[in-house]
Structures are given as structure tokens and as C-alpha cells.
Amino acid sequence: MTDVDPHATRRDLVPNIPAELLEAGFDNVEEIGRGGFGVVYRCVQPSLDRAVAVKVLSTDLDRDNLERFLREQRAMGRLSGHPHIVTVLQVGVLAGGRPFIVMPYHAKNSLETLIRRHGPLDWRETLSIGVKLAGALEAAHRVGTLHRDVKPGNILLTDYGEPQLTDFGIARIAGGFETATGVIAGSPAFTAPEVLEGASPTPASDVYSLGATLFCALTGHAAYERRSGERVIAQFLRITSQPIPDLRKQGLPADVAAAIERAMARHPADRPATAADVGEELRDVQRRNGVSVDEMPLPVELGVERRRSPEAHAAHRHTGGGTPTVPTPPTPATKYRPSVPTGSLVTRSRLTDILRAGGRRRLILIHAPSGFGKSTLAAQWREELSRDGAAVAWLTIDNDDNNEVWFLSHLLESIRRVRPTLAESLGHVLEEHGDDAGRYVLTSLIDEIHENDDRIAVVIDDWHRVSDSRTQAALGFLLDNGCHHLQLIVTSWSRAGLPVGRLRIGDELAEIDSAALRFDTDEAAALLNDAGGLRLPRADVQALTTSTDGWAAALRLAALSLRGGGDATQLLRGLSGASDVIHEFLSENVLDTLEPELREFLLVASVTERTCGGLASALAGITNGRAMLEEAEHRGLFLQRTEDDPNWFRFHQMFADFLHRRLERGGSHRVAELHRRASAWFAENGYLHEAVDHALAAGDPARAVDLVEQDETNLPEQSKMTTLLAIVQKLPTSMVVSRARLQLAIAWANILLQRPAPATGALNRFETALGRAELPEATQADLRAEADVLRAVAEVFADRVERVDDLLAEAMSRPDTLPPRVPGTAGNTAALAAICRFEFAEVYPLLDWAAPYQEMMGPFGTVYAQCLRGMAARNRLDIVAALQNFRTAFEVGTAVGAHSHAARLAGSLLAELLYETGDLAGAGRLMDESYLLGSEGGAVDYLAARYVIGARVKAAQGDHEGAADRLSTGGDTAVQLGLPRLAARINNERIRLGIALPAAVAADLLAPRTIPRDNGIATMTAELDEDSAVRLLSAGDSADRDQACQRAGALAAAIDGTRRPLAALQAQILHIETLAATGRESDARNELAPVATKCAELGLSRLLVDAGLA
């Protein structure tokens, strides 16, 4: 991606520009780049507390170039608002006469930077970017603007990973003026051949540049990148004469390569006719390849709906690199921002005074029935807090928040939207560890907020929708344990689900109820006359206030009716003080005055909690759904949308409830059909959880199950196990248990979450379901092979390996006929079984065989494989290799998520070896992080490292109580999971640390035993028990110590040092300990000398320290 910098010699801008920017109202001025006609600075606008990029023109602008700049800004102004074109925030002239333009600052930099740092993009991500940029170019072309320099460096990435086209510094309104003959305004590697040959740029040349940009994203370099030492003219000749390199050789789908080739065709006539055509072709490629189909936002005229709506993908955003992921849980941006009011707000000073008096109390509770203006007041208070410098997050509660994990995920996301650096990795913890991580996440969040020393408030709107006790307990924990840096502002119908009593006793509660929320006459006058545009006499205002009991919703509906020509006197005669009567009367006075087409549209559009043009069109069976929504919004019909996501709409809850009641008059069959349409639209556009919800609401649970089953591999393979299990919980149990594929997906999710018992249950149900399913024999064989691999994983988790090879045989005999996750997991499982049989040399070829499949699984298979390599190397005393393997595994796991299960697994094993090599501090940090998250299962070697070595580290640090707690928890885990080898390790460590064992346990350990040699796990368990017996005897009288010495010698002699080097070394050290304990100092020194040398050579210093020999 090498390009000539045409401005390399223009770095002489007058140095007082930063001073002029400060004078213009900008702070923290920092130069970040040069291009176009000047320099780009990163600044802060104090008035809005936001970072911006300011582009300042250079000093040598002549009149024509100045006119060009101003024309550029007019073009940009006409394009502002498109989601994939950078918005122009301000244009002005500095004190020295230099024009400047202000745009949002993009901290994530450009697509070029992303590619340079992380390499080529996945083809699915590239298609997604291509569709969006095609929409941006089409929008520009429709207003007569050519970009002229589309390339990765001119595509910036928003904080949400969305691409935005920028730098129209060489763009101009078509026909405005011509660039001097022979001057190429653009980057050669991305410029169309005809432009290089002297032709004027056209929309077709922008299409070529878009294709060249996508080629670069797919390969990591330009199609005609300038070679080392190559002259520019030679590069031009290659671009104009040679075909582009064949992308099929990169392993890309043929239709992906063909689409790029057509966009980069040598002759303009052979390219797609418009940028929109490019976008539609890329969408067709997405559809054929079974990936999520992106929408291509284009400007539309009122009443005209284009072929595909622009909003279907708006809530399905993802990061700028890698494969797109389904959000967890999938949520619209509207959830994290108060809805934009349909009219002006009324200032309610008496209520904000109450809130202000609440100071920094942990909870501000605003509670009243629907329609009292709770959310509006919270939004106003949010604005006031923001002006005072607080960071204020917003979270609107919906039914999905009745799942504790999803609620916490939403809470973290809302906070990250106002403080992106807070809780960066905690969301991933929730996804992988589910319910177990709740307390850890909340504690970590409280600590981070406190340590950040920054005031944060979170508005939690509509809390009454939560009935789940675990979710309520989570919020209660946050309120009980939070600090005064964090304040929660909760709106709800009541006080239910909140620890109001405790907070009131501690003076941590400020409260506003329905009595306070009711409008008084002055406030009602402001609402009806000032904001509502009416001219009601004071007497009528007072009468309306009295008859509505100051209910904000009723007053708003009354204003709407009166603006439509209603008579105030007649309106007042029809009102009573009962809220239900007011609600029904005023709602019908609004709805029944509408034309039938609009009334019918509002009824059907209310079926879903949120809607957009495409969805509303599908529900109503029309093509202009977006125009109808905009018309309803324009007429103030209680339809709201947010500033940052204008494509999605939501009805005011009270009005939506009324519409639902009216809709139900048409019969349940009609409502069910609308839910079916909604389910179909959501499923087609990639919103699984909403598709499932509406299928269930339609009374079609079979379709809901089908939807999840069809999507069964996507969520687990993206490590969205908790999301999958939460969605499955919504489905009828009787239907879930009868679906073989779905049970297999549930088993995968539970295995990946380290939950062997639920996984085994799912596998058992799988067999029953498969026996009843009418599937082709080949399909059944594939599913059984996959299930057997999962059973093998469950076996090794249970510390049994006898059946593992048989269970893996089918999958390992035909790996290429199965999904990559199956042979990839099989290879890891076979390797772990080999370790348990002391066949360490066999581990490496097994993992080499599995590696190609693990690369297609994502990072998790690679993390496990590196851990297994490290375990084999450690047992062979190849300490250098083991450390490298564990470090690699930890680095890859941490890249997935700092608190991911993969990182913690690798971290525990790395910590064990760090401890043995003397790095107590490093081992302690890793062990503490692993221990806090908890785990329901896993291989015994991982659990032993976590509990046993974790306890040993605590003891070495002087925390004997912490060590005992670790061992106690480990002992409970061993009993619960039925793991004798783990129990033996726990008992052995208790003896080492001087923790007394129950008499019966000690007696069993002291009894003579024969160590089996035909089963590796039984061998290790018996050896641990014999080690424990030796240590117990060593603490006794002289006769016992002599017996200990004899048994230790026999134990060491029985271990084959060539086959099991580490075990042999550990047994030798134990024998030396007993020799010293019996007073045989000379013998002990003689045996210690070679052992000490070996430990020093290997760096295993801690082995001798723990034995008291160093």
C-alpha cells in the first residue's frame, strides 16, 4: 500500500496555526497528519467536550484553490448525515485568514492503518465494508460529487468499527472547474486506468477505485502496488495494460473474486453502471455464500421506498477487523440513548431542584405509572449532569434483561458508550463464563470506577420490566456496594426489585413519585401553549390540568387533539379523573382522526418493540414503510428515534399499549400473522433473538426452534455460548429435547463453558432425538461422530481416558467430511489422553494433524493445543519449550479477551511453571485472575494448577488462610465432580502446608498399597497417595521416618525416568527429603548433588526450596 505523498514538500505551515486554533475555541491542539491542501490537527472542543479533527488549509492558496475548498465544503455539507460519509461539523476561517473544516475525530484511524497493523481482512468483512462504501459513493454521485481518491487511507473507522468515506479534498461538484490537463488528482495504485491515460474522472472511475480498495483489503496490498525502485510511469503502464492478479489463488470464493474483477475492469463500460450496482452485486454475493446481508444506505424521497431498506443492518454493527460477530445479546443502539422527544421539552425546575438536592446519593428513583414523564425527566436530568461534567450512561430495560448475564452485558455496554476505557474486557467474561462471572464483573466494575476517580451516572429506564430475581439481585449488589463515584437513576412503575429500605436507612436514596411528577397549572400551560403551540386561556389550561390529574401523557394527547381542530370545551366534557378513561378517550380521539391508511399502518407497525422502514413495509405489505414512519414522526404520533441511529423507531410505550389493544380487536389470527411476518423479517436480516421472540408470539414454537437449529453453529463458533443458551431457554422444553442438532449445539456450548454435567445431559437427549429423527444415514453418521467427540471431551474432563480413542476414531478417520471444529477438538482430546498415558512423544504429531482444522475454528483450538504442547514438554523436562508454549497460549487467549476462558486456562498452566521456576509474583497475578472467575469443570491438570499451585503461591506469600481456602474449594470441587486424582492432589498439598487431615483419610493414606501400572490416571493417583503417606510418616517418630524413607525409595525406583522425567525428578527429591529426615545426611548430600545440578540447569529452583533442600 505504498503511495507517493504529493504533499511531502509542503510541511512549512506557519507555526502559529495552533495558537490561532486556540483562539478559535479549540484546546489540546496536536498535529496528526498532512494531506489535501493542508495539515490535520486533533483538538478538543471544550463547549461540547469532544475530540475533533480540524483540517487547516496551507498558506499558498490562490483564489481558485480557495474557491475549490469552499466548493468542497458545500459538497460535504450536502452529504453529511450519511452513515458512511464523515460528517462536516463546522467550517470557518482562522484569524490569519486560513480556512478550516471541523470533522469528528476517528481514534480508530483508517482502513489503511487497520490493514497495515493486522493484515488482510476476512472476505466477509470486506464485502460488508464494500456494500457500505458503495452506498456512500452512490449518495455522493447522486448530488453530482465525484470523490476522485477512494483508497484505504481515506476510509476512516468510527468508534463502532463502521467505515466512513472522507477527504473530499480532491473532490468537486461535477462541472465546477477542470483540473489542469495532465495532472492526476488521486493515488496511482487506486486510480482507474482511463484517468491515468488522461481522461476526466467519472462515477465509473470511482467504482474502479472502490474495487481496488476492496482488493487491498482482501490481500493486504494494492493490486498494482508500486515496486521497489519502480518509476511512477512504469507503475502507470502496468495499471493500464495488465490484468489484476487472480484472487481465486488466495482461496477466496469465485464470486467474490469475480465481483472485484468487474469493479476493476480495464474499460469503464465493463464495470457496474453505478456504485449502487456494485453494492447490490456484493449483497448478492453475501446472500449466495450464506453470510449476513448488509444494507446499503441510500437517500430516498418521501413516499418512495427503494428496493432494499437502509436500516436492516444498522443495529447489527461490529468491529472494523475480523469476522463480523453477533452482538451479545443483540441490541439496537436505541437501548443506550433516551428517545428523541417529538416536541420541545418543558423545563420542570421544581423537580430538577429535588434531584439536585439528592447530591451524590447512590440511587435516584423516579417511579410512577405509565405516561407520567419519568423518562423525559430522567433525560433532562441527564443533560444537566452532563453539563456539570459527569459521564451519564443510559440503559433502557427490555424483556431480555430478565436474564442476569444479558442485563450485565447491557449495563457494561451503556457505560462503555460514555467511558470507552472502562470495563473493556468484562463483557467477554460474561459471554464465556455466564452466571458464574456476575459477582466478579460487578466487583471489578465498582473497583474500576472508583480507581478512575471520575463521576459516572447510569440512567436505568423502565426497571419495572425486570422480574428476574437474579437480575434484581445484581442491581441490588451494585447499589449496596457501589461508591459515590457511581450514581444510578432508575425510572420504574414502583419501588419493586430495589433495596429501597436499606438505601433509605443509609441516606442513599432520593425519590420522586407520581404525586411530584403531576403537572401543575404553570407546567401544563408551558406544555400546551409554549411547547404545543396552542393559545388556551388560563381557565382551560387549569381545567385540563384538573381533569387529567396532571398526567403528562393525557396532556400531550389533549394538545395533539386540539392542534387537529378539536374543541377544548367538548374535550373537557368527555374527560374524567380516571387514568384508564383518559387514556382510552384521548388515544381514540387521536387515532380515529387519522386517515384509514395511516391508522392501519400504525396498528401493524406497533407489533414489534422497534421498527424500521423495511420491517414496517413487511408488516404492512407496502413498499414505502420508511416514508410512512417519517410521516407519523412528523405529525407527532408518539413515534421516536435516536440521533445516532435514525433508521430505527420506537412508539411511546403508552401509545404502543393502546395500539396493541386496538389491534387485538381484529382477532388473534391477525396478530399471529403479523408476528410471523416480523419473525421472518428479523430472521432474514440476522436478528435471531427477535426472530425467535416473534415466532413464539405467533404461537409457532416449531418455527422458533427451527430458527435456532438453523443457526446452531454460528453462536458457539463465535464463542457466544451464553447467548445461545439464553435463547434456547425461551423455547418449549418438549420441542428442544426432540431436536438432535439443537441438543448437539447445547452440548457444544456447555462444553465450551466448562460445564460437563449439562453437556452430558444434552448428549443423552441428542441420542434419543436422533433415534426418532428421519434424517439420511450419512447425516446421522456425521452427527454421531460429532457427538462422540464431545463425549470424549466429557470423558477427559471426568479424568477417564479408556474410551477416548474409540470415541474419536470415527472423526479422526474422515476429518475432511466433518465441520473443522470436530477434528480440531478431536486432536486436542487425543493429545490430552496421550499425556494421561505418559505417551508424551505422541502428543506432537496428534496436534500437528489437528492444526489445519484448528486454524479454521478460531483462536480457542490453538490455545488448547499450545497448552497441551506445553504440558507434554513440561513432563519431559523441556522447560524452555514449555514456557514458550504456555506464553504463546496465554498471548493468543488474552487477544480473545483478557478474562476469556482460554486466557485463564493458559494463565493457570503458565503460572504453575512460573512458580516452579521461581517467579512468585508473576505466578500470583495469573493465579488470582484465574481463581476469581470460578469454573465448573475442566481437565484435572488445569484444576490442580488452579487450586493446588494457587494455594502454594498463597502460602509462599504468607497468606496461609488464603491457601487453606483455595484447597478447601478445590476439595469440594473434587467431591462434586468425582475426581479422585484431584482429591489426591488436594490432600497431598494440605500435608505439605501442615493442614491436618481427617483421621480416617490419614489412615487410608498410610495403608500399604500397590501402584497400578496399566492405567496412567490410576498410576498418578496412587503415586500421589503414596507421596502423602511418605510425608505423614516423615512427621512421625524414628520408626515412622525409616518407613517413610523405604517407601519413598521404592516409589522413586518404580518410576521410569526416561519415560516420565518430571515425575522421576519429583520422586527423587521426595526420597532426599526422607533421607535428611532420618539423619542420613551423607546419603542425602550424595543424592542431592546431581539433582540440584539438574534443577539449576532447568531453572526449576522452587522444587528444592519447597522441599527444604535449598
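Placed from the backbone N, Cα and C atoms, the Cβ positions cover glycine too.
Record features, source Swiss-Prot:
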DOMAIN    26-283  domain 'Protein kinase'
BINDING   Ile32, Gly33, Arg34, Gly35, Gly36, Phe37, Gly38, Val39, Val40, Lys55  ATP binding site
MUTAGEN   Lys55 to Met  Loss of activity
ACT_SITE  Asp149  active site, proton acceptor
BINDING   Asn154, Asp167  Mg(2+) binding site
MUTAGEN   Thr179 to Ala  Loss of activity; when associated with A-181
MUTAGEN   Thr181 to Ala  Loss of activity; when associated with A-179
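Cβ-based neighbour count (10 Å, all protein chains) for Asn154 (Mg(2+) binding site) stands at 25. Shown are the recorded positions Arg34, Lys55; of these, the residue with the fewest other Cβ atoms within 10 Å is Arg34.
Other Cβ atoms within 10 Å of the Cβ of the residue listed as 'active site, proton acceptor' number 22 in total over all chains.
Asp167 (Mg(2+) binding site) has a Cβ environment of 24 other Cβ atoms inside 10 Å. Annotated pair Gly38 (ATP binding site) and Lys55 (mutagenesis position), C-alpha to C-alpha distance, rounded: 7 Å. Here is what falls inside 10 Å of the CA of Lys55 (mutagenesis position) among the recorded positions Arg34, Val40, Asp149: Arg34, Val40. According to its DSSP assignment, Val40 (ATP binding site) is in a strand. By neighbour count, meaning other C-beta atoms within 10 Å, the densest spot among the binding-site residues Ile32, Val40 is Val40.
Cα distances from Val40 (ATP binding site) to the recorded positions Asp149, Asn154, Asp167 are smallest for Asp167. Other Cβ atoms within 10 Å of the Cβ of Gly38 (ATP binding site), summed over all protein chains shown, number 24. The recorded positions close to Asp167 (Mg(2+) binding site), defined as a CA atom within 10 A of its CA, are Asp149 out of Ile32, Arg34, Asp149. Confidence over the domain 'Protein kinase' (26-283), given as mean pLDDT on the 0 to 100 scale, stands at 78. Lys55 (mutagenesis position) falls within a strand when secondary structure is assigned with DSSP. In this structure, the C-alpha atom of Ile32 (ATP binding site) lies 20 angstrom from that of the residue listed as 'active site, proton acceptor'. With respect to their backbone Cα atoms, Asn154 (Mg(2+) binding site) and Arg34 (ATP binding site) stand 12 Å from each other. On the backbone, the CA of Arg34 (ATP binding site) and the CA of Asp149 (active site, proton acceptor) stand 15 Å apart.
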